[in-house]
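Shown next, in structure tokens, is the structure this report addresses.
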Amino acid sequence: MAFPIPARQLFIDGEWREPIKKNRIPVINPSTEEIIGDIPAATAEDVEVAVVAARRAFRRNNWSATSGAHRATYLRAIAAKITEKKDHFVKLETIDSGKPFDEAVLDIDDVASCFEYFAGQAEALDGKQKAPVTLPMERFKSHVLRQPLGVVGLISPWNYPLLMATWKIAPALAAGCTAVLKPSELASVTCLEFGEVCNEVGLPPGVLNILTGLGPDAGAPLVSHPDVDKIAFTGSSATGSKVMASAAQLVKPVTLELGGKSPIVVFEDVDIDKVVEWTIFGCFWTNGQICSATSRLLVHESIAAEFVDKLVKWTKNIKISDPFEEGCRLGPVISKGQYDKIMKFISTAKSEGATILYGGSRPEHLKKGYYIEPTIVTDISTSMQIWKEEVFGPVLCVKTFSSEDEAIALANDTEYGLAAAVFSNDLERCERITKALEVGAVWVNCSQPCFVQAPWGGIKRSGFGRELGEWGIQNYLNIKQVTQDISDEPWGWYKSP
């Protein structure tokens, strides 16, 4: 489907500005491999201009020093404007990222919902200011202020381009911070378009600045900038480590939402067809490009044969097509680089002795685009690369277990700790498994539902900190203790001269 990509510049201080070095990055439609436009390529010089604008906006009295209720009016206006322009954003997200149109619809709905939710959090912040602290000495009284951290750098990924940027923008702005957003260069179009929304609702200049560009050229200078007070990053564990190391030089706080290799544990007492659908959804949703993808299937040995047989039948029924086609449930992966990486994972699995039970190739009916069949890999050992490393593509590996203890051990056999799913009709067993799983989120009898009201984040090498919910806004607040002596009496520690 042909759809024009708007020609945009960098969004700095409420204006569209050409990059200082005037470079551009081509936008490639992953469904066709065709160049459909370009985006500006920011460098360290542009980062400097954007950070100065954000700091100036933070020091003005029309944002950070205002009430949460005042900021909430802007967040609600943004939510309304996103809803008004929903069709435009959905089309751009689909053509830029390759995700199925129906998924992009849900994403953009969630963008609006996220701004609406954090508008409420901004208002709630007003009621929490000057919260009293009970002290053991009557001559003192104490309270707590919740104040914005300052200028924050937000680095977002390409799998949910505008939505995961929103997970950072909305709470940061609700808290009263000003921000510089650096989205992934692989899918930046909707994030740039968001700058136009900011202007349309009258967001004060400099409150949000949007820089597209390559990680080393724009992301790294943002992380290391001495006038950026915090970094919130979503991306790979390897890049997250670099972000953390760079920020550490300035003792700069970071929140990191990184990779995963999440397990899905299926016990013998389940409705197999129901769980099979959740299994393919948990791994193949968003074209398999989900940090929380439950890509390690652990199924009880007593039902494994029947389960895997139905798994293949359901997987064969997935419609793989141009993302704009009605009923599309699997589109292309994001780029040629990602395509090659996934195919290398599959070939390595074969060479290590695994069986590609289904898929593993380009769909025969799609000659162009970065399409990969949904792939099921069996005969897995825990030493294999496919078991240990994040693929970030539509690849599911399958292993059996015989006992609850074995299931827990296999599920936790990973350096990651983002999410996990457990399926059983025995809810007491589900509760035991939930407590034992070393992750930040557990789905019981489902996989992947995510709500703005609930916290999101991982442990181990999946990062730290929590986005969304009431925890999301806390990432962007400084908690300040204020203690006052209310006695007329002298302190009396030293002898009076």
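Note: Cβ is positioned from N, Cα and C throughout, glycine not excepted.
No noted substitution is present; original residues retained.
In sequence order, Phe233, Thr234, Cys291, Leu418, Trp456, Gly457, Gly458, Ser462, Gly463, Gly465, Glu467 constitute the residues six or more apart from Glu257 (active site, proton acceptor) in its chain with CB-CB distances below 8 Å. The DSSP secondary structure for Glu257 (active site, proton acceptor) is strand. The feature active site, proton acceptor is assigned by Swiss-Prot to Glu257.
The Cβ neighbour count for Ile28 (K(+) 1 binding site), using a 10 Å radius over every protein chain in view, is 20. The K(+) 1 binding site annotation in Swiss-Prot covers Ile28, Asp96, Leu186.
Positions annotated as NAD(+) binding site by Swiss-Prot: Ser156, Pro157, Trp158, Lys182, Pro183, Ser184, Glu185, Ser236, Ser237, Ala238, Thr239, Leu258, Glu390, Trp456. Mapped onto three states, the DSSP output places Thr239 (NAD(+) binding site) in helix.
Classification of Lys460 (K(+) 2 binding site) by DSSP places it within a strand. Within the same chain, residues at least six positions away from Lys460 (K(+) 2 binding site) with a Cβ under 8 Å of its Cβ are Thr414, Glu415, Tyr416, Gly417, Glu438. Residues or ranges marked as K(+) 2 binding site by Swiss-Prot: Val251, Lys460.
For the mutagenesis result Tyr160 to Ala, the note given in Swiss-Prot is Decreases binding affinity for betaine aldehyde; increases binding affinity for 4-(trimethylamino)butanal. Within 10 Å of the C-beta of Tyr160 (mutagenesis position) there are 26 other C-beta atoms, taking all protein chains into account.
Secondary structure at Trp167 (mutagenesis position), taken from DSSP and collapsed to helix, strand or coil, is helix. Among the sequence features in Swiss-Prot, the mutagenesis site Trp167 to Ala is noted as follows: Decreases binding affinity for betaine aldehyde; increases binding affinity for 4-aminobutanal.
Under 8 Å, Cβ to Cβ, and six or more positions away along its own chain, Trp285 (mutagenesis position) finds Glu103, Ala293, Gln448. Trp285 (mutagenesis position) carries a helical DSSP state (H, G or I). Per Swiss-Prot, mutagenesis Trp285 to Ala is noted as: Decreases binding affinity for betaine aldehyde.
Swiss-Prot gives this note for the published mutagenesis Ala441 to Ile: Decreases binding affinity for betaine aldehyde; increases binding affinity for 4-aminobutanal. Sequence-distant neighbours of Ala441 (mutagenesis position) (same chain, 6+ residues apart, CB-CB distance under 8 A): Ser292, Leu418, Ala419, Ala420, Pro455, Trp456, Gly457, Gly458. In the three-state DSSP scheme, Ala441 (mutagenesis position) is classed as strand.
Among the sequence features in Swiss-Prot, the mutagenesis site Cys450 to Ser is noted as follows: Loss of partial inactivation by betaine aldehyde in the absence of NAD(+). According to DSSP, Cys450 (mutagenesis position) is assigned to coil rather than to any helix or strand. If you take the C-beta of Cys450 (mutagenesis position) and look for same-chain residues 6 or more apart in sequence within under 8 angstroms, you find Ser292, Trp456, Leu468.
Swiss-Prot lists Trp456 to Ala among its mutagenesis entries, and the accompanying note reads: Decreases binding affinity for betaine aldehyde.
Around the Cβ of Trp456 (mutagenesis position), 22 further Cβ atoms fall within 10 Å across all displayed protein chains.
If you measure from the Cα atom of Pro183 (NAD(+) binding site) to that of Ile28 (K(+) 1 binding site), you get 16 Å. Using the Cβ center of Ile28, Asp96, Leu186 for K(+) 1, the list of other same-chain residues with Cβ within 8 Å runs, in sequence order, Val27, Asn29, Pro30, Ser97, Gly98, Trp158, Ala187, Ser188, Val189, Ile334, Ser335. Between the candidate recorded positions, Trp158, Trp167, the densest Cβ environment within 10 Å is the one around Trp167. Non-local contacts of Thr239 (NAD(+) binding site) by the CB criterion (under 8 A, 6+ apart in sequence, same chain) comprise Gly215, Phe233. Neighbour density for Leu186 (K(+) 1 binding site): within 10 A of its CB lie 19 other CB atoms from the protein chains shown.
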